[in-house]
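*Asks:* The structure that follows is given in the form of C-alpha cells.
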Amino acid sequence: MLRFTNCSCKTFVKSSYKLNIRRMNSSFRTETDAFGEIHVPADKYWGAQTQRSFQNFKIGGARERMPLPLVHAFGVLKKSAAIVNESLGGLDPKISKAIQQAADEVASGKLDDHFPLVVFQTGSGTQSNMNANEVISNRAIEILGGKIGSKQVHPNNHCNQSQSSNDTFPTVMHIAASLQIQNELIPELTNLKNALEAKSKEFDHIVKIGRTHLQDATPLTLGQEFSGYVQQVENGIQRVAHSLKTLSFLAQGGTAVGTGLNTKPGFDVKIAEQISKETGLKFQTAPNKFEALAAHDAIVECSGALNTLACSLFKIAQDIRYLGSGPRCGYHELMLPENEPGSSIMPGKVNPTQNEALTQVCVQVMGNNAAITFAGSQGQFELNVFKPVMIANLLNSIRLITDAAYSFRVHCVEGIKANEPRIHELLTKSLMLVTALNPKIGYDAASKVAKNAHKKGITLKESALELGVLTEKEFDEWVVPEHMLGPK
C-alpha cells in the first residue's frame with residue numbers, strides 16, 4: 001500500500017497538481033478559436049485549429065503527415081495572396097510584408113516542424129489550410145515584435161483574406177505537383193532516357209535473337225531492343241509534361257463554392273500571375289471555378305500519365321532482369337552490375353535488385369493511381385472532399401518514380417554490359433532464322449525445315465539440305481542474321 005509520510009495525501013496531490021500546472025504553463029501557451037481555449041506547445045507557431053486537428057486525427061502518425069511539397073506550396077500561395085490583397089487595397093502594407101516574410105520561410109522549408117497534421121483529416125484540407133494560416137500569422141506577429149497568439153496578424157482576416165480552404169487546397173495541389181514534376185521528375189527521367197540511349201548506341205552492332213510470346217523470333221540488334229526502351233521513357237516524359245498544362249489552371253479565386261464570394265474583381269487573375277512569378281512556372285486562373293473545386297480531373301489525368309509511365313518502366317526493368325538471368329542456366333545476354341550479396345543461404349548469389357526495386361515502385365504507383373481514380377470520382381455537388389488523399393498519393397508516385405529512376409540508372413543501366421559470346425550462341429541456335437527463307441522457298445517448305453530441325457536436334461542448314469529444298473550455297477546466301485534487321 002502506498003503511504004505518505006510527513007504530509008497528508010490531500011496536501012501531496014495538491015502540491016503535485018500545482019507543480020504540473022507550472023510545468024504546463026511553461027511549455028504550453030493558450031490559443032483560442034470559436035470553440036474556446038486550448039493549450040498549444042509554446043515552441044510551435046501553430047494555433048488552436050491545428051491543435052484540435054492534431055488531437056482529433058491521430059491516424060498513421062508521422063509517416064502520414066501532409067507531404068512537405070504541399071506545405072511549401074502553401075507558403076508560395078499565402079505570400080502571393082498577401083501581395084495581391086495589398087495591391088488591391090485590402091491589406092495593410094506592414095502586415096502584408098510580415099506575412100510575405102513568414103510565408104517565404106514556409107516555402108523554403110524553414111518551418112516544416114510546425115506542420116504536424118496528417119493526410120487523413122477533413123476532405124477539403126481545411127485544417128491544413130488553417131495550419132498554414134496560423135503558422136504564418138504567429139510568425140508574422142513575431143516578426144512585428146508582437147506576442148504570439150495575440151492575432152495582431154489574424155489567421156483568417158489577414159492570412160486567409162480573399163480565400164477559402166475550398167480554393168486554396170486545390171491550388172496548392174496543382175502548385176506542388178507541378179513543381180515536383182518540372183524540377184524533379186522530368187530531369188531524372190531525362191537522365192534515365194539518356195543512359196538507355198547511350199546503351200542503345202553502344203549495343204547497336206550486336207545482333208541477337210528476338211523473342212515474341214517468350215519464344216524465339218527473328219533477329220534484331222541489342223541496340224534496337226534498347227531503342228524501344230528509350231522511346232518508352234521519352235513517351236512517358238511527354239505524357240507527364242502534357243499533364244502540366246491542365247495542372248496550370250488554378251482554383252484560387254473561387255472561394256467557397258466557385259462564385260468568388262469575398263474576393264475583389266481581378267483577384268483570381270492577379271494571384272495566378274503572382275504564383276507564376278514566385279515559382280517560375282506558367283499558371284493561369286481556371287476558366288471555370290465550379291469545376292476546379294468540385295472535380296480534380298487534372299490530378300486524375302496526371303496520375304494516369306504516371307500510371308502509364310509505371311507500366312513502361314515495369315516492362316523495361318523486367319526485360320533487363322530476364323536478359324540478365326543466369327549466370328549459367330538463364331538467358332544471360334546481359335551482365336548486370338553486382339551491387340550486393342543476393343542470398344543469405346546460397347553463397348556467391350547476386351540478384352537483379354535494382355530491377356526488383358523499380359518494379360515494386362511501379363506496382364505502388366499503380367495502386368496509388370487506383371486510389372486517386374476512385375477519389376477523383378467522388379466530387380459531390382460543389383466540392384470534392386477527397387483532396388488530401390489524392391495529392392498525397394500523387395506526390396508519393398512522383399517521388400517514388402523520381403528516386404527509382406535515379407537508382408535504376410546509376411546502379412544498373414549505366415553498368416550494363418553485353419555478353420556477346422552468349423548472344424551469338426543463342427542467335428546461331430535459333431530456328432526462327434528460317435523466316436529468311438519464306439520469300440525463297442515459301443512458308444510451308446520453310447516450316448518443314450524448322451520442324452525437322454527441331455525434331456531431330458540438328459541445325460537449320462542440316463535440315464534444309466536433308467530435305468533437299470535448297471543448296472548449301474543458297475542457304476549461306478539467304479540465311480544471314482545481319483541481313484534480317486530491317487526492310488529489304
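The backbone N, Cα and C atoms fix where each Cβ goes, glycine too.
Swiss-Prot lists these features:
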- H213: active site, proton donor/acceptor (ACT_SITE)
- S343: active site (ACT_SITE)
- 124-126, 154-157, 164-166, T212, S344, 349-351: substrate binding site (BINDING)
- H154 to R: Abolished fumarate hydratase activity and ability to participate in DNA repair (MUTAGEN)
*Asks:* Measuring Cα to Cα, how far is S165 (substrate binding site) from H154 (mutagenesis position) in Å?
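*Replies:* So the alpha carbons of S165 (substrate binding site) and H154 (mutagenesis position) sit roughly 16 Å from each other.
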*Asks:* Among the recorded positions listed here (H154, H213, S343), which has the Cα closest to the Cα of K349 (substrate binding site)?
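*Replies:* Answer for the nearest of the recorded positions: S343.
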*Asks:* CA-CA, which of the recorded positions H154, H213, S343 lies nearest N351 (substrate binding site)?
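*Replies:* For N351 (substrate binding site), the spatially nearest of the recorded positions is S343.
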*Asks:* I'd like the number of other C-beta atoms within 10 A of the C-beta of H154 (mutagenesis position), please.
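*Replies:* I count 16 other Cβ atoms within 10 Å of it.
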*Asks:* Rounded to an integer, what is the Cα-Cα distance in Å between T212 (substrate binding site) and S343 (active site)?
*Replies:* 31
*Asks:* How many Å lie between the Cα of T126 (substrate binding site) and the Cα of S343 (active site)?
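*Replies:* Cα-Cα, rounded: 49 Å.
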*Asks:* When you measure from the Cβ of K349 (substrate binding site), how many other Cβ atoms are you left with inside 10 Å?
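*Replies:* Summing over all protein chains shown, K349 (substrate binding site) has 11 other Cβ atoms within 10 Å.
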*Asks:* Using a 10 Å radius around its CB, how many other CB atoms surround T212 (substrate binding site)?
*Replies:* 9
*Asks:* Hey, does DSSP put T212 (substrate binding site) in a helix, a strand, or just coil?
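*Replies:* T212 (substrate binding site) sits in a strand per DSSP.
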*Asks:* If you draw a 10 Å sphere on the Cβ of S165 (substrate binding site), how many other Cβ atoms land inside?
*Replies:* 22
*Asks:* DSSP secondary structure for K349 (substrate binding site), reduced to helix/strand/coil, please.
*Replies:* coil
*Asks:* Quick one: what's DSSP say for S124 (substrate binding site), helix, strand or coil?
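*Replies:* Once the DSSP labels are grouped into three classes, S124 (substrate binding site) ends up as coil.
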*Asks:* Hey, does DSSP put P155 (substrate binding site) in a helix, a strand, or just coil?
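*Replies:* Its secondary structure by DSSP: coil.
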*Asks:* So for S343 (active site), how many other CB atoms are inside 10 Å of its CB?
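*Replies:* Here the count is 10.
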*Asks:* Where does S165 (substrate binding site) sit by DSSP, helix, strand or coil?
*Replies:* helix
